[in-house]
Amino acid sequence: MNSLYTAEGVMDKHSLWQRYVPLVRHEALRLQVRLPASVELDDLLQAGGIGLLNAVERYDALQGTAFTTYAVQRIRGAMLDELRSRDWVPRSVRRNAREVAQAIGQLEQELGRNATETEVAERLGIDIADYRQMLLDTNNSQLFSYDEWREEHGDSIELVTDDHQRENPLQQLLDSNLRQRVMEAIETLPEREKLVLTLYYQEELNLKEIGAVLEVGESRVSQLHSQAIKRLRTKLGKL
């Protein structure tokens, strides 16, 4: 780490930039796989580069936050801001996501337990196949919850990444009270949905690998993930 400081003990911003440029590509590739093919990698890289530049310029080691943690916030946030500015998610998909979350919340409040897919589909007035397709569509749009957290809770609650661990938008929240609520809410999820979140965010398995564990296809894993995120949103909204 000494190479990042000048002889006078001042952080060398140029060296910091050079060392962490690969992080921009890493985050861009992780994000791109969850986005429509129309989203270009170069656009994400450009936005992420601006985010890294902001991180280099604004980082204050005295605040006690590791630079990697801070940089990931800035890089990923810049990429999401770019996506948001283009409004790439169709309004119908946003509307469906809200309707699904609302139906789940209403049912679980009425039933006092986790609602089944069939029950949610019936509440929405659609068949199970259409409901599962809706889950797929909304899962592709929600950026695995990061953007949804920012929309609901604002920039005052940031997602953070440990230096040695993949970014985890469900558990690593700066606000300790909210983190505890998230963990408690995850424990109440149906076992398969809880397992999907654990395998993806903690064990770092991809959708294909998770599908092999559950003996289902990737699309089914995506549906389970989408439903789990929506359950968490409704559960956290009641806490």
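Backbone N, Cα and C atoms are what each Cβ position is placed from, and that goes for glycine too.
While the structure shown retains the original residue, Swiss-Prot records the mutagenesis experiment Q73 to A with this note: No change in activity. According to Swiss-Prot, the mutagenesis experiment R74 to A or W carries the following note: Decrease in activity. Annotation of the mutagenesis experiment A78 to E in Swiss-Prot: Decrease in activity. Under the heading of mutagenesis, Swiss-Prot lists D81 to A and annotates it as follows: Loss of activity. Looking at Swiss-Prot, the entry for mutagenesis of R84 to A says: Loss of activity. Record note (Swiss-Prot) on the mutagenesis of R91 to A: Loss of activity. Quoted from Swiss-Prot, the note on the mutagenesis of S92 to A is: No change in activity. Quoted from Swiss-Prot, the note on the mutagenesis of R94 to A is: Decrease in activity. What Swiss-Prot notes for the published mutagenesis of R95 to A is this: No change in activity. Looking at Swiss-Prot, the entry for mutagenesis of R98 to A says: Strong decrease in activity.
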Round to the nearest Å and give the CA-to-CA distance linking D81 (mutagenesis position) with R91 (mutagenesis position). 17
Here the Cα-Cα span from R84 (mutagenesis position) to R91 (mutagenesis position), rounded to a whole number of angstrom, reaches 12
Check D81 (mutagenesis position) against DSSP and tell me helix, strand or coil, would you? helix
Let me check the 10 A CB neighbour count of R84 (mutagenesis position). How many other CB atoms are there? 14
Select one residue from Q73, S92: among these mutagenesis positions, choose the one with the most other Cβ atoms within 10 Å of its Cβ. Q73
Cα-Cα, S92 (mutagenesis position) versus Q73 (mutagenesis position), nearest Å, comes out at 29
Give me the non-local Cβ neighbours of A78 (mutagenesis position): same chain, 6+ apart in sequence, Cβ-Cβ under 8 Å, ordered along the sequence. A47, G48, I50, G51, N54
